Amino acid sequence: MASPSKAVIVPGNGGGDVTTHGWYGWVKKELEKIPGFQCLAKNMPDPITARESIWLPFMETELHCDEKTIIIGHSSGAIAAMRYAETHRVYAIVLVSAYTSDLGDENERASGYFTRPWQWEKIKANCPYIVQFGSTDDPFLPWKEQQEVADRLETKLHKFTDCGHFQNTEFHELITVVKSLLKVPA
């Protein structure tokens, strides 16, 4: 598989400008310091409900996620990355605050991601590198679901106890992970 030439940040749902929300803009800026590497962080269509039927085609046709892409997905974006990798080859997925069910939430149910079983083996077959960040004190996601993603996908899990839903403004550990995937010194 060819070495990656870009990262794509797929944000969590909720709206707002992706480049100024949380760590997304900071990560984009840091990754673009790597020579010859591009990082896309675009506002997603349907940002509140984050419907699979809208997000996955956007990831394919507008963000051009392919086998030279590292998809960095946060929350709903992590779910989109996993569903995308069920049917598309990508270089890597980096999952931040990933989960496996609609959490009993009406908006999550409406997104369409949770209407069928996960195809864990297809994700692993289409994606040679899977890294995960999760925190036991996430106020929105039970640790059990984050651990299930780690177990089913055999991710390289970075487990924290104090990062909540990873809504900070910088994310140094993520930069280190992407650089290791690129074999660039940290």
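Glycine residues also receive a Cβ, built from the backbone N, Cα and C atoms like all the rest.
What you see is a predicted model, and the numbers here were worked out from it, not measured in a lab.
Residues or ranges marked as active site, charge relay system in Swiss-Prot: Ser75 (among others). When secondary structure is read from DSSP and collapsed to three states, Ser75 (mutagenesis position) falls in the coil class.
The Cβ of Asp138 (active site, charge relay system) has 20 neighbouring Cβ atoms from other residues within 10 Å, across all protein chains displayed. Positions annotated as active site, charge relay system by Swiss-Prot, on the basis of a curator's inference: Asp138 (among others).
Residue density at His165 (active site, charge relay system): 18 other Cβ atoms are found within 10 A of its Cβ, drawing on all protein chains shown. The active site, charge relay system feature in Swiss-Prot is assigned to His165 (among others).
The note that Swiss-Prot attaches to the published mutagenesis Ser75 to Ala is: Loss of serine hydrolase activity. Fails to block TGF-beta-mediated anti-proliferative signal in tumor cells. Of all the Cβ atoms in the protein chains shown, 25 others lie within 10 Å of the Cβ of Ser75 (mutagenesis position).
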Rounded distance in angstrom between the Cα atoms of His165 (active site, charge relay system) and Asp138 (active site, charge relay system): 5
Cα-Cα distance linking Ser75 (mutagenesis position) and Asp138 (active site, charge relay system), given in Å to the nearest integer: 11
